[in-house]
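Feature annotations, courtesy of Swiss-Prot:
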- K152 to A: Loss of tRNA ligase activity due to impaired ligase activity, but normal end-healing (MUTAGEN)
- K152: active site, N6-AMP-lysine intermediate (ACT_SITE)
- E218 to A: Loss of tRNA ligase activity (MUTAGEN)
- E326 to A: Loss of tRNA ligase activity (MUTAGEN)
- D726 to A: Loss of tRNA ligase activity due to impaired kinase activity, but conserved CPDase activity (MUTAGEN)
- H1060 to A: Loss of tRNA ligase activity due to reduced CPDase activity (MUTAGEN)
- T1062 to A: Reduced CPDase activity (MUTAGEN)
Amino acid sequence: MDAPFESGDSSATVVAEAVNNQFGGLSLKESNTNAPVLPSQTTSNHRVQNLVWKPKSYGTVSGSSSATEVGKTSAVSQIGSSGDTKVGLNLSKIFGGNLLEKFSVDKSTYCHAQIRATFYPKFENEKTDQEIRTRMIEMVSKGLATLEVSLKHSGSLFMYAGHKGGAYAKNSFGNIYTAVGVFVLSRMFREAWGTKAPKKEAEFNDFLEKNRMCISMELVTAVLGDHGQRPLDDYVVVTAVTELGNGKPQFYSTSEIISFCRKWRLPTNHVWLFSTRKSVTSFFAAFDALCEEGIATSVCRALDEVADISVPASKDHVKVQGEILEGLVARIVSSQSSRDMENVLRDHPPPPCDGANLDLGLSLREICAAHRSNEKQQMRALLRSVGPSFCPSDVEWFGDESHPKSADKSVITKFLQSQPADYSTSKLQEMVRLMKEKRLPAAFKCYHNFHRAEDISPDNLFYKLVVHVHSDSGFRRYHKEMRHMPSLWPLYRGFFVDINLFKSNKGRDLMALKSIDNASENDGRGEKDGLADDDANLMIKMKFLTYKLRTFLIRNGLSILFKDGAAAYKTYYLRQMKIWGTSDGKQKELCKMLDEWAAYIRRKCGNDQLSSSTYLSEAEPFLEQYAKRSPKNHILIGSAGNLVRTEDFLAIVDGDLDEEGDLVKKQGVTPATPEPAVKEAVQKDEGLIVFFPGIPGSAKSALCKELLNAPGGFGDDRPVHTLMGDLVKGKYWPKVADERRKKPQSIMLADKNAPNEDVWRQIEDMCRRTRASAVPIVADSEGTDTNPYSLDALAVFMFRVLQRVNHPGKLDKESSNAGYVLLMFYHLYEGKNRNEFESELIERFGSLIKMPLLKSDRTPLPDPVKSVLEEGIDLFNLHSRRHGRLESTKGTYAAEWTKWEKQLRDTLVANSEYLSSIQVPFESMVHQVREELKTIAKGDYKPPSSEKRKHGSIVFAAINLPATQVHSLLEKLAAANPTMRSFLEGKKKSIQEKLERSHVTLAHKRSHGVATVASYSQHLNREVPVELTELIYNDKMAALTAHVGSVDGETVVSKNEWPHVTLWTAEGVTAKEANTLPQLYLEGKASRLVIDPPVSISGPLEFF
């Protein structure tokens, strides 16, 4: 969960057309004024290159050398010297005189920008999870890298850059999240340092300020809303240490983080390193064995056993958070990491905790409980309790309460127009400019920098910029741009920049320009620790089902359960389990539990939806009672019963809670219920709903008419009928549902665009209630990075609509706002690329038909057409941000819309020949769609294949033997031995069933432990020879004695006392009882047939 972005005017700004791309220069000269000073003509290359920050030694200010200075200090790199205090700060300069409005950009205007706080860049891996695993194993096996794994705590991102540098949440600052963060961080110092805490707090803040550093933490607390389990204590865990310097942020390695944290006595995470093929493959196998039932104790124990190095956390997850573990983060790091970690662990032992037994004052929960009236009261109380080192001023939270904290949006325009004062500024301008040009889903929010209030003058302005990326698609698209422009700085998560706009009369300095250009050569790092970029950024997040059932299945399903009912909720959680690839057994268990939960909470709450921020108040007692019923239930739930009551101290949070899911969507296994919404094949004895997730102009009505009149229908006797949306009065989909109930075995052509998930849920509900399948038909298109429909497709749709006459829905050439209407439909699909769009439809409905639209050999879209569409999209974004869904003929941009609608028509008419020529002929399209529908109607359709991986299915490791070879051995034994032939007679069918699953068990999770089963992963899928030497049997069971061979000279050892292949068990006898056959033989209760010579059979080592 992360802080919601602060509210404010979300209107977009029109970036100035002409942006100055040339560089200016700035040296950090000493000055008696607070204005930046431009370099002289004698500035050397060496001096400007020193603007690139160099790593510092970590440690306390009193115990280590001071920070390396970059040149001399100036107002550009200093916090204002006025000494902010909790009262009396003069903010009149900020709000007096409309300084920004009067600040004009000319040749003497410069900008200095520095990153003030940031977290790691977010790289969206384009590979599947399985491909990432394979690459990780390959790199570790070759000695090119080490795999690092850490615990994923359930909390909020919190960043701290010193008492003047500021405190930040993921996309905001100056709110309850950061107030709680500062309080908890200060309390960690008091707990660690005891009576020395005030002195160490001051030193720590001074150290961060002088070295321009930022530490990032996971803030885990019970006062900011529920995750998977309410933590037993409030704490932080340091996850990143960043040197911001005067250039590109430099992140510490994990060993450096641990060294830094142990010197300052800050909490560190539990970390494991895997540097061999055996250990890294064992890790992935251990996770697969635990992912459906793992809790903190079992996971940490298993990883401790298989890892090469284990570094325990400063705070035990079980003691401060609880047993419910969100997940693990695995990433590739340098092959030297193990050696570096060993050195750090040797030189920096865990520090003492001097304040453990001291009275630290009121706790976070006590303070929040005492100030429940409003959020500002809670923040003030928390900040007063922090002390002067961490909070010398509360200006960041309250500023001047008679004025807004946000600044005018023109800050960004002037930032981009100004000459960059140094190389770092030029790179930040490059980032923002590209994100705007590519229209990435991001907001650039500017705020007054209250810490610099005393330094402000008409020619010297200071602001804070928050770069808020709205969706993961923004990171994906930016990463794609980095492939074409390797010199781009990464797009960071938690991205805050200090901006200084100022005037200088020194003129331009050509030597400084050259110096800055040369500095850029030193910025490209090439490979990180010898790793190529793609490999250096390999990371995978792995979450546990015990956490997901609480957050994703219970909490995130509340709105569906209360709004749409139990049936829709069931569809939701089945789809989630399918996406995750949950094993069949767990699906059945979860269905039973979640159905019971849905009935329980609806009965208790009625129509009053349970709050997602306090859902555990109801869910935890329910889960506790459910777990007590059986051991199986207890394993499913993981842990329950230690509920922390939050109702009296929950912080007042303005806005919805946010959760980073980071789930990779895959086709899952067969759902656990007999009537799933998603079907592996469409059944021909059911009804059929054909619907269109499309845009006006896709020819769906014309297609429906042709399909309705097609001779012979769809090859069977089911009636076909259609319902045209433009002719239906009232709500359309309830009418379709009525028709389905009247004619449950009919084929319904739903002639209406179905553009969003709410409609898809209604269709799923119809399918479930009326025993029908649904088939989506979509116009084929390459799409864009964030939309399943390309601009080419959009152009054709608009062209078709503007050729219509007398359209029933009044959307034709006479419609004055037709272009706006199509843009509105187009944006309903925003946020999904083509692959994501199609995958979700297939996951929901089990089928998909692509309606041919554009010829593959067409020439590119003409520039005038592309340009007018892009202008329309920009205008739509401006309009929707300011006015929401208000008609285009109303509002601020009405005149611009009128002008654009005319320009659109003129442009499309001028390019009508091109737009007509690129379309697939209508008759060809109809024929292809009809044939695919016939296949579906017959029940012969199978959905497109996709990678399927069953997680959580590892229970034991075994060698899988070919059934034909074992069967051949039995035939030979029967032919040579009448007694054996007599024994086998009458058991052929049951033996054949066993032979289909014949295997030699090596280790079982319940009997031998997760780590033991996982240890076989280094030989996964390798052929292992097995020598069969004898057959032992009686009237209840029979099995072959097996001697397991070796792989690459290493003997594969079975942990079973008697390795064997079970051939047969009588009814009521479990396979496990076959383990007793050797003892029964010694007791004279079983017979033995020696196989001479022994028979050798090979099979792959697999997990089951």
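Glycine residues also receive a Cβ, built from the backbone N, Cα and C atoms like all the rest.
Every position carries its original residue.
Structure coloured by features recorded in Swiss-Prot.
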residue: K152; record: mutagenesis position; CB count, 10 Å: 21
residue: E218; record: mutagenesis position; CB count, 10 Å: 20
residue: E326; record: mutagenesis position; CB count, 10 Å: 26
residue: D726; record: mutagenesis position; CB count, 10 Å: 14
residue: H1060; record: mutagenesis position; CB count, 10 Å: 23
residue: T1062; record: mutagenesis position; CB count, 10 Å: 23
For this session: Would you mind reading off the Cα separation of E218 (mutagenesis position) from K152 (mutagenesis position), to the nearest angstrom?
Result: 9
For this session: Check the Cα distances from E326 (mutagenesis position) to each of the mutagenesis positions K152, D726, H1060, T1062 and keep only the ones within 10 Å.
Result: K152
Exercise. At the level of the C-alpha atoms, what whole-angstrom distance separates D726 (mutagenesis position) and K152 (mutagenesis position)?
Worked result: 51
Problem set entry | DSSP state at D726 (mutagenesis position), helix/strand/coil | helix
For this session: May I ask for the distance between K152 (mutagenesis position) and H1060 (mutagenesis position), taken between their Cα atoms and rounded to an integer number of Å?
Result: 41
Seminar exercise, completed: Under a three-state DSSP reduction, the secondary structure at E326 (mutagenesis position) is coil
